[in-house]
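Novice: I am attaching a structure below and will ask some questions about it afterwards.
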Amino acid sequence: MGNMQERPSETIDRERKRLVETLQADSGLLLDALVARGVLTGPEYEALDALPDAERRVRRLLLLVQSKGEAACQELLRCAQQTVSMPDPAWDWQHVGPGYRDRSYDPPCPGHWTPEAPSSGTTCPGLPRASEEEEIGGPEDSEAVQPRTPEEPELEAEATKGDEPDLEQEMEPEPEPEVEPEPEPEPEPEPEPEPEPEPEPEPEREPDFQEGDESEGCENT
């Protein structure tokens, strides 16, 4: 386990070889994490990310972070620990003691390389300056970038004015189609009452022929 009183910059010095070997595969993710934490600026990130050699990229990154102070070194070690997919528990740099977490960036560590001033246009050592890139480009690049005439802003302003009504028309929401009310269901017709059955007529009584015969017999007698 590492020394709890050891500074993060001293830990980087002691474990520099292992850091360079281990962080090469995930150097891009490490750069992203350092930019998100504010350790690296945008130009520094672009300059380091443009280096094709991963080993050289990590070496430059360690030097650049050490020049920013102990707080930046502590952030680098923390990001490296989170970035490495399979950390080795025997590595001492993963057990750096707390003490620099909430501090602002300190002045450069003594005995380490200090980056040049921002006015020089160089973000990392060994990278070409902006003036050198312009010289390399030659007169062809300078001719390609022509100064803008004062008439161009007026044309652009007119074009933007002409586009404003179109933008307003596009921003207006389209009216929603009216939803037709659903027709109410028609009431079901009530069933007609069944007609009452008519009473059957009573059968007529047949005349009693026997009584007539008897009366006729009596008269004959």
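Think of each number as a place in line: the chain as shown, counted from 1.
Cβ atoms are placed via backbone N, Cα and C, with glycine included.
Reproduced below are the annotations present in Swiss-Prot:
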DOMAIN    4-95  domain 'CARD'
MUTAGEN   Leu31 to Phe  Failed to protect against extrinsic and intrinsic apoptotic pathways; when associated with R-69. Not interferes with death-inducing signaling complex (DISC) assembly; when associated with R-69. Promotes BAX activation; when associated with R-69
MUTAGEN   Gly69 to Arg  Failed to protect against extrinsic and intrinsic apoptotic pathways; when associated with F-31. Not interferes with DISC assembly; when associated with F-31. Promotes BAX activation; when associated with F-31
MUTAGEN   Thr149 to Asp  Significantly enhances resistance against hydrogen peroxide- and induced by isoproterenol or aldosterone-induced cell death
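I'd like to know what surrounds each of these features in this structure.
Specialist: Here the domain 'CARD' (4-95) returns a mean pLDDT of 81 for the predicted model.
Secondary structure from DSSP puts Leu31 (mutagenesis position) in a helix. In sequence order, Leu40, Tyr45, Leu48, Asp49, Arg57, Leu61 are the residues near Leu31 (mutagenesis position), counting only same-chain partners six or more apart with C-beta under 8 A.
Around Gly69 (mutagenesis position), taking its Cβ as the centre, 20 other Cβ atoms fall within 10 Å, counting all chains.
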